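*Asks:* Sharing the feature lines straight out of Swiss-Prot:
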BINDING   10-17, 142-149  ATP binding site
MUTAGEN   Ala73 to Gly  60-fold increase in catalytic efficiency for glucose phosphorylation. 45-fold increase in D-glucose affinity. No change in catalytic efficiency for D-allose phosphorylation
MUTAGEN   Phe145 to Leu  10-fold increase in catalytic efficiency for glucose phosphorylation. Slight increase in catalytic efficiency for D-allose phosphorylation
Amino acid sequence: MQKQHNVVAGVDMGATHIRFCLRTAEGETLHCEKKRTAEVIAPGLVSGIGEMIDEQLRRFNARCHGLVMGFPALVSKDKRTIISTPNLPLTAADLYDLADKLENTLNCPVEFSRDVNLQLSWDVVENRLTQQLVLAAYLGTGMGFAVWMNGAPWTGAHGVAGELGHIPLGDMTQHCACGNPGCLETNCSGMALRRWYEQQPRNYPLRDLFVHAENAPFVQSLLENAARAIATSINLFDPDAVILGGGVMDMPAFPRETLVAMTQKYLRRPLPHQVVRFIAASSSDFNGAQGAAILAHQRFLPQFCAKAP
């Protein structure tokens with residue numbers, strides 16, 4: 001008879017794909033999978049997520065002790081309420097009492113997280129930084145940012161800390177997708193890069209932008225804006241390390257060393273300038289889902305293990 005596994009689940013929900021991970025009580029990854037979001041939620045969000053997880057629990061003869069699910073969204077301090085998900089094909093009805101509905105379906109506790117905290121959790125564990133103060137800047141579609149403090153993602157008084165992309169250091173003639181004027185993401189994000197790229201015909205694909213146009217004034221301005229924002233966060237938090245990643249930084253020929261040098265120019269001397277470390281984030285389809293599973297393991301399996309005979 002196949003041994004039953006005690007596991008937790010991590011889900012990273014994006015607009016295009018849902019990534020899913022099972023992690024055992026021993027802290028090992030049991031299974032990772034990627035599916036198209038539209039296909040998973042076609043029968044309904046709760047039914048689709050429930051069936052996706054239950055299918056793998058049956059396959060591996062596993063019992064799930066908890067789920068952490070990440071969204072590109074604002075998540076309340078209670079870790080059960082989704083405040084805003086502008087980039088997901090979900091309605092208010094889909095999100096209403098979602099944690100309770102998933103718990104009833106899966107018969108295990110459920111918590112939500114902002115997706116950037118999932119990536120942070122993976123990067124911190126992978127780089128053995130769990131006992132340190134760590135900042136992470138993920139330059140992708142937007143400007144993602146997260147803080148690791150006291151052994152966990154720091155989310156602030158109301159659960160929405162870390163919105164570096166929405167500090168008012170952007171283009172004051174533009175309104176951000178969040179509704180506010182002049183957010184950093186208006187001129188420092190993948191969205192801003194795409195707008196610039198599409199202003200006129202280019203003889204190279206967007207993904208090769210840094211190969212051909214690193215020295216273009218707009219691109220240099222974007223790097224400068226990113227450096228100032230990251231340096232500001234370092235001067236405020238005095239971290240041990242800063243993780244740099246995201247889809248834009250993963251593009252070919254992205255000038256990572258230039259960005260670090262620009263950032264260091266604005267750091268307070270002698271500290272934190274002399275001691276802060278810059279670490280490249282790993283790039284994988286499943287980092288977010290594995291980060292969610294790590295958080296679930298920390299949150300739910302210690303309780304189970306304490307009760308186990």
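A Cβ is built for glycine as well, from the same backbone N, Cα and C atoms used for every other residue.
Although substitutions are noted, the structure shown does not include any of them.
Set these features in their place in the structure for me.
*Replies:* For Gly10 (ATP binding site), the Cβ neighbour count at a 10 Å cut-off comes to 31, with all displayed protein chains included.
The Cβ of Ala73 (mutagenesis position) has 20 other Cβ atoms within 10 Å, all protein chains considered.
In the three-state DSSP scheme, Phe145 (mutagenesis position) is classed as strand. The Cβ of Phe145 (mutagenesis position) has Val116, Leu135, Ala136, Ala137, Tyr138, Gly162, Glu163, Leu164, Gly165, Ser233 as same-chain neighbours under 8 Å, each 6 or more residues away in sequence.
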*Asks:* Could you say whether, by DSSP, Ala73 (mutagenesis position) belongs to a helix, a strand or a coil region?
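*Replies:* The three-state answer is coil.
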*Asks:* Within 10 Å of the Cβ of Thr16 (ATP binding site), how many other Cβ atoms can you find? Include all protein chains, please.
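*Replies:* 9, counting other Cβ atoms within 10 Å of Thr16 (ATP binding site).
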*Asks:* Given Gly10 (ATP binding site) and Ala73 (mutagenesis position), what distance in Å do their CA atoms have, once rounded to a whole number?
*Replies:* 16
*Asks:* Using a 10 Å cut-off, grab the number of neighbouring Cβ atoms around the Cβ of Ala146 (ATP binding site), all chains included.
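*Replies:* By my count, 26.
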*Asks:* Provide, as an integer number of angstrom, the distance between the C-alpha atoms of Ala73 (mutagenesis position) and Gly142 (ATP binding site).
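*Replies:* Pair distance, Cα basis, whole Å: 12 Å.
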